Amino acid sequence: MSTPRQILAAIFDMDGLLIDSEPLWDRAELDVMASLGVDISRRNELPDTLGLRIDMVVDLWYARQPWNGPSRQEVVERVIARAISLVEETRPLLPGVREAVALCKEQGLLVGLASASPLHMLEKVLTMFDLRDSFDALASAEKLPYSKPHPQVYLDCAAKLGVDPLTCVALEDSVNGMIASKAARMRSIVVPAPEAQNDPRFVLADVKLSSLTELTAKDLLG
């Protein structure tokens, strides 16, 4: 029988897990794409973009419907700026976030954030909700060659926390994020959106919850 792993750190995703920002990213993306003359009704032609870095999403659009004018990087910056302003307007903290972070601290765990969003957005969001001091390390995939589902952002966060990835539990809402955390060899907790709860791919996770309000110490530690 294998020895249970010791969990020393919990690493959270941000978009869709801490804040209900996925609809805001969608809105920002579609607003900007429509302003470029892109036919946004063809969005269903794109693969599953949940959890992907925004430059990867912009590249997918460009491959199908190239536009004239602003560079892809400029378009990425427009989408990010729009998404941040929507987050500031709506302040969409999800239920159970403060309690989940507090539970991790009560269990003596280090707490990290690993996100595809830009570092300045991570800082802004945590500060907005008075959560910055609860996080021991932040890692962004913004400047990495590959973002989720590649594990690098999780490996970077574990390194910043000073722990082995095998001693981490990752909390995610997306399949791409779950794959990234499992590729980093972490314990995996998923909290899918209601419409994704029955996605069979989430069978790869160690624990599946319908809300962070359900999180227990046993879920974290195994």
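Just so you know, the numbers here start at 1 and follow the chain as drawn.
Glycine residues also receive a Cβ, built from the backbone N, Cα and C atoms like all the rest.
Given the structure is predicted, the values throughout are model-derived calculations rather than measurements.
The active site, nucleophile annotation in Swiss-Prot covers Asp13. Look at Swiss-Prot and you will find Asp15 tagged as active site, proton donor. The feature substrate binding site is assigned by Swiss-Prot to Asp13, Met14, Asp15, Ser115, Ala116, Lys148. Under the heading divalent metal cation binding site, Swiss-Prot lists Asp13, Asp15, Asp173, citing experimental evidence as support. One mutagenesis experiment named in Swiss-Prot is Asp13 to Ala, and its note says Loss of phosphatase activity.
Overlay of Swiss-Prot feature records on the structure.
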| residue | record | DSSP (3 states) |
| --- | --- | --- |
| Asp13 | mutagenesis position | coil |
| Ser115 | substrate binding site | strand |
| Lys148 | substrate binding site | coil |
| Asp173 | divalent metal cation binding site | coil |
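Under a cutoff of 8 A between CB atoms, and with a sequence separation of 6+ in the same chain, the neighbours of Met14 (substrate binding site) are Ser21, Leu113, Ser115, Ser117, Leu122, Val125. The recorded positions listed here are Asp13, Asp173; among them, Asp13 has the most other Cβ atoms within 10 Å of its own Cβ. Spacing of Ala116 (substrate binding site) relative to Asp15 (active site, proton donor) is 9 Å (Cα to Cα, whole number). Remark: Lys148 (substrate binding site) has Gly51, Leu52, Arg53, Ala116, Ala141, Ser174, Asn176, Gly177, Ile179, Ala180 as non-local neighbours, by Cβ distance under 8 Å and separation of at least 6 in sequence.
Contacts of Asp15 (active site, proton donor) defined by a Cβ separation under 8 A and a same-chain sequence distance of 6+ are given as Ser21, Glu22, Trp25, Gly51, Ser115, Ala116, Ser117, Asp173, in order along the sequence. Sequence-ordered, the extra residues of this chain that approach the substrate site, with Cβ no more than 8 Å from the Cβ center of Asp13, Met14, Asp15, Ser115, Ala116, Lys148, are Gly16, Leu17, Gly51, Ala114, Ser117, Ala141, Val153, Ser174, Gly177.
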